[in-house]
Amino acid sequence: MTMFKTTFRQTATIAVSLISLLVSPMLWANTNNTIEEQLSTLEKYSQGRLGVALINTEDNSQITYRGEERFAMASTSKVMAVAAVLKESEKQAGLLDKNITIKKSDLVAYSPITEKHLVTGMSLAQLSAATLQYSDNTAMNKILDYLGGPAKVTQFARSINDVTYRLDRKEPELNTAIHGDPRDTTSPIAMAKSLQALTLGDALGQSQRQQLVTWLKGNTTGDHSIKAGLPKHWIVGDKTGSGDYGTTNDIAVIWPKNHAPLILVVYFTQQEQDAKYRKDIIVKATEIVTKEISNSPQTK
């Protein structure tokens with residue numbers, strides 16, 4: 001019995017040491033390593049596939065990791081769908097006030113807002129807010145129905161010079177995130193450039209752009225994702241996403257103190273279909289790519 005206890009204790013010590021060796025590289029963000037090396041270490045630790053794109057609008061410099069590779073968007077795809085509605089509202093006064101009927105048969109999994117409006121219906125503005133701020137899946141589907149289907153969102157993406165984004169399915173099917181499946185995917189850098197164009201550029205009219213930014217700033221699902229990896233006084237507008245294979249995503253517009261805005265996209269997926277979500281990886285990737293700016297005296 002004594003021998004077993006000693007052996008168990010030694011084994012446990014060795015196990016803890018090995019875990020420390022694996023975990024500590026993720027926690028230290030060694031300044032002697034390049035950002036790419038730090039992200040690579042994080043990816044190896046996570047045993048998944050990580051995609052990152054950061055655009056610093058102060059000088060338009062970029063940091064990317066697997067930036068050109070395709071990743072399942074999951075609910076981050078919703079930003080483009082809502083933007084497509086906003087674009088149409090530029091030509092149709094009062095469009096956002098248009099009431100959309102919601103039937104019980106329309107409801108799909110995770111619809112915390114739309115399920116409360118089966119009698120009254122919701123305006124396109126309300127559906128857009130529910131889509132972005134609560135990731136309501138039925139709201140997304142009603143927006144897609146109004147636009148004419150997922151292909152219309154892809155068409156809108158092309159109109160703002162995004163040749164990578166593609167939306168093929170509705171909720172919840174768009175979240176299957178099967179490895180190698182190009183459906184409902186984009187690349188981190190393509191999404192970052194589109195998010196920049198939509199929120200800071202001229203892809204939308206001024207009032208539509210301001211509305212999109214307001215909705216993103218009011219997101220309720222992002223407190224433990226990109227936002228958690230940033231100084232608390234920075235302003236963030238984001239859209240999270242999750243799906244099969246532990247797909248864990250977040251895309252954000254970030255306003256650091258005394259600094260031009262940042263655009264950050266972090267996509268992450270894993271090998272097992274039922275893998276757990278890893279918001280900790282999103283947080284750590286955020287810390288790595290924004291460390292230089294967050295440590296600057298002017299942004300503190």
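All residue numbers here begin at 1 and follow the chain in the order shown.
Positions of Cβ are set from backbone N, Cα and C atoms, glycine also.
These numbers come from a predicted model, not from an experiment.
Lifted from Swiss-Prot, the feature list:
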ACT_SITE  Ser75  active site, acyl-ester intermediate
BINDING   Lys239, Thr240, Gly241  substrate binding site
VARIANT   Thr13 to Ala  In strain: 5E78-1
VARIANT   Val23 to Ala  In strain: 5E78-1
VARIANT   Ser40 to Asn  In strain: 5E78-1
Quiz item: Which three-state DSSP class does Ser75 (active site, acyl-ester intermediate) fall into?
Solution: helix
Quiz item: Three states by DSSP: which one describes Thr240 (substrate binding site)?
Solution: strand
Exercise. Which residue among the recorded positions Ser40, Ser75, Thr240 has the fewest other Cβ atoms within 10 Å of its Cβ, if you could check?
Key: Ser40
Practice problem: Would you list, in sequence order, the residues of this chain other than Lys239, Thr240, Gly241 that have their CB within 8 A of the centroid of the site's CB atoms, where the site is the one recorded for substrate? | Solution: Ala74, Ser75, Thr76, Lys78, Ser135, Asn219, Thr221, Gly222, Ser225, Asp238, Ser242, Asn249, Asp250, Ile251
Quiz item: Roughly how many angstrom lie between the C-alpha atoms of Ser40 (variant position) and Gly241 (substrate binding site)?
Solution: 22
Quiz item: Ser75 (active site, acyl-ester intermediate): which of the binding-site residues Lys239, Thr240, Gly241 is the nearest Cα neighbour?
Solution: Gly241
Quiz prompt | Chain-internal residues near Gly241 (substrate binding site), provided their CB is under 8 angstroms and they sit 6+ positions away | solution = Met73, Ala74, Ser75, Thr76, Ser77, Lys78, Ser135, Thr247, Thr248, Asn249, Asp250, Ile251
Practice problem: Determine the Cβ neighbour count for Lys239 (substrate binding site): the number of other Cβ atoms within 10 Å of its Cβ. | Solution: 30
Exercise. Work out the three-state DSSP category of Ser40 (variant position).
Key: helix
